[in-house]
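One structure is given below, encoded as structure tokens.
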Amino acid sequence: MCEPDDNSARNGVTTQPSRSRELLMDVDDLDLDGSWPLDQIPYLSSSNRMISPIFVSSSSEQPCSPLWAFSDGGGNGFHHATSGGDDEKISSVSGVPSFRLAEYPLFLPYSSPSAAENTTEKHNSFQFPSPLMSLVPPENTDNYCVIKERMTQALRYFKESTEQHVLAQVWAPVRKNGRDLLTTLGQPFVLNPNGNGLNQYRMISLTYMFSVDSESDVELGLPGRVFRQKLPEWTPNVQYYSSKEFSRLDHALHYNVRGTLALPVFNPSGQSCIGVVELIMTSEKIHYAPEVDKVCKALEAVNLKSSEILDHQTTQICNESRQNALAEILEVLTVVCETHNLPLAQTWVPCQHGSVLANGGGLKKNCTSFDGSCMGQICMSTTDMACYVVDAHVWGFRDACLEHHLQKGQGVAGRAFLNGGSCFCRDITKFCKTQYPLVHYALMFKLTTCFAISLQSSYTGDDSYILEFFLPSSITDDQEQDLLLGSILVTMKEHFQSLRVASGVDFGEDDDKLSFEIIQALPDKKVHSKIESIRVPFSGFKSNATETMLIPQPVVQSSDPVNEKINVATVNGVVKEKKKTEKKRGKTEKTISLDVLQQYFTGSLKDAAKSLGVCPTTMKRICRQHGISRWPSRKIKKVNRSITKLKRVIESVQGTDGGLDLTSMAVSSIPWTHGQTSAQPLNSPNGSKPPELPNTNNSPNHWSSDHSPNEPNGSPELPPSNGHKRSRTVDESAGTPTSHGSCDGNQLDEPKVPNQDPLFTVGGSPGLLFPPYSRDHDVSAASFAMPNRLLGSIDHFRGMLIEDAGSSKDLRNLCPTAAFDDKFQDTNWMNNDNNSNNNLYAPPKEEAIANVACEPSGSEMRTVTIKASYKDDIIRFRISSGSGIMELKDEVAKRLKVDAGTFDIKYLDDDNEWVLIACDADLQECLEIPRSSRTKIVRLLVHDVTTNLGSSCESTGEL
């Protein structure tokens, strides 16, 4: 039996400790053999000073804080002296206040109570009892002494395992008039001597008590919610809480408290919650899994338990059908994010421990959250196999999602999972933490607008996949959000193959309208829900994007999103029970002629796709149908770079000064022609035909030196928003769009089918891969014109410049005669004799090539500034323009301290797209960017090599 100290109990006096020692109390200072700390009440005679911070006199001269004001009459007639409003009133039902000791000068540097409060208190003549009067632990004090000793030892273990500046304190239950309350007074805690304000915050926490059986957040507080729900709760920053959710908010702001984690503590059987461990930090915290793991191991060492961290062996999913579905989902996420510049898209999948997939027999992935509320029931966890991050700044939010799960009705994704359809919210930051557990991270990473849709795949039957898209925070206008939402739906529709809406409603049925739920968080913790229809231009070539609009439908109110029935409102406004119906899906046929396509050649492919109402991937597929494998304006830049390099090489040769003028090149030198269609070129009058070339070649690559139309200057494409860095979670293969401009030999050779009809029909499944363009075309007016004598034997150039222009290797192949010395006569370039054409491109002598190779020009020996991003790190260095890919990877690996074979590198090209550097030719093209653009820095993106989707098993990964 845990007996109280006789002398202390008899005299009511305790030995006076120093205040500094108490502020920095450690577990080593605890008397484990002493009495239960709340079994006695320390008093002094009226002539002595108060000796302990936990002592509060019961005299009227020093009234007790409202914290301790408990009525013996069941909670009637309470008045308190707090500065809060109606939200902080003591519940008339519970009669238990959970407010701070706001006016006690020993603890707080705040001002004295207002005159109005003193008047009210005086008017009621209410005498507060002693704070510890009648506060005793439950009946089994023997058990409590053992538990307290174990908790003390567990905190000692935790202190040894962490080096962070953290306050760890225990909240234990006590009883008052049959009520269970939580207090940290007299309980063990650990605190670094350099607490940075945490010691004062510890003293503030001593003045708080929280109810564990109240319905009010004010009375429950963070420890009360965790104790009552037996679930952990954590936040990156307590300042994202409201004062109702976190009653110590003012003190947290004052003492710079940020990250907080509260974990329930269970007895060895795991059935009963016996307390709460609270970890408090002065810095923001995103990843709490390591701290949870340390606390759990410390508790396990003393035969106690907490929320289990999922460190068991990773569940493998050997299910080819599911991997096929995830591969298709990844393609949809990729295209949508790239097309509409969304910062993040991810996939949530329902997970139930021990359940089996409907098809294939593989085990479903266990929930990655350390919140144990999902045990035995369905919740949603993010999958690391189908997510796409465009903005590298939101990786922290993505990582936080891995530590959380969502139940039905929580957040936008939870609502979409609940109704089996789609859900949209304009501001997810208005939710409280119970409505959306990730709301604090959304505030932290400035994510506001979210859209989610629940899909099923024919590969996996009834398994649901909830796709969650976050819209750019810069788009705040409702109409702009609606337009973007319609465009997202169009893009998704065009790339669906096996996917369908889980509710059975097909895209585009009922006159191109889709019904979905719009939710809005209300101040009273309710959710306002309404069903609206969006009209989207699924036949996008005939409709304008501005036709996308929302059609209001009758409002559906929801106050309990988790338990409400699943109803779907039809377009007619009649709410019916959802019935899953299998409907035959058809492909929308779209037609674009080559004449229409040519009108957009001067601009970028993205601008053309937007103007025509399609996504860039569909635009690429249309181009391939016409035999156009590379968008013209993209190739113009590479052609110009190649001509510039050609000019430098020629000028570096002795004896050619004034013999060749490359500064007067005109657009007419390099026309865009088509060898199999009669489409008229740009700016030509109606009915005119392009001149026929002698020796007509059916190859798509043609050069002409005689007649060709002029092409207006194209507007350069604007770069994406600042700091956007793109990366994928899987290897870019197996049905995902590939990067442009990769090394030789990795292009997809598609059969070119002659298309005699200038109007074509697109149908069937969308193309998964888009090879680098190889179509030659007009060069902008900023290009150069070669003299006719140089172009006398233009057949030698045919196909070379366009196929892979821009790399030094191809430039040497393109113009071998550029490497010659003074042994060559000037008449080789300028002779008017017809025979000169035969000798113009004769292979140079080996000695001449050797001389040039040994004496590179100064431009070839220049250095280039590289700025590379890897996760949260950015490195900057310089390399020689003649470096190879292995030298680049060695430099990156040396600075990032990673292995050279564990990552891939991409560069930001002229079209602001991330292109994979797969070989030396890619690197040389990358290093030429500063010469052709305004920037002086080459930007690289380093990302880890991830598992290929083609593998047989999926790994969930460990936290």
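Using N, Cα and C of the backbone, Cβ positions are placed for all residues, glycine too.
Here Swiss-Prot notes a mutagenesis experiment, Pro223 to Ser, with the remark: In Mut164; loss of nitrate sensing. Annotation for Pro223 (mutagenesis position): same-chain Cβ neighbours under 8 Å, separated by at least 6 residues, are Trp171, Leu182, Thr184, Phe210, Ala262, Val276, Glu278.
Residues or ranges marked as domain 'RWP-RK' in Swiss-Prot (evidence: sequence analysis): 578-659.
The average per-residue pLDDT of the prediction over the domain 'PB1' (863-945) is 86, rounded to a whole number. For 863-945, the entry in Swiss-Prot reads domain 'PB1', with the evidence type sequence analysis.
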Three-class DSSP assignment, Pro223 (mutagenesis position), comes back as helix
Under DSSP, the domain 'PB1' (863-945) has how many residues in helix, strand and coil? 27 helix, 33 strand, 23 coil
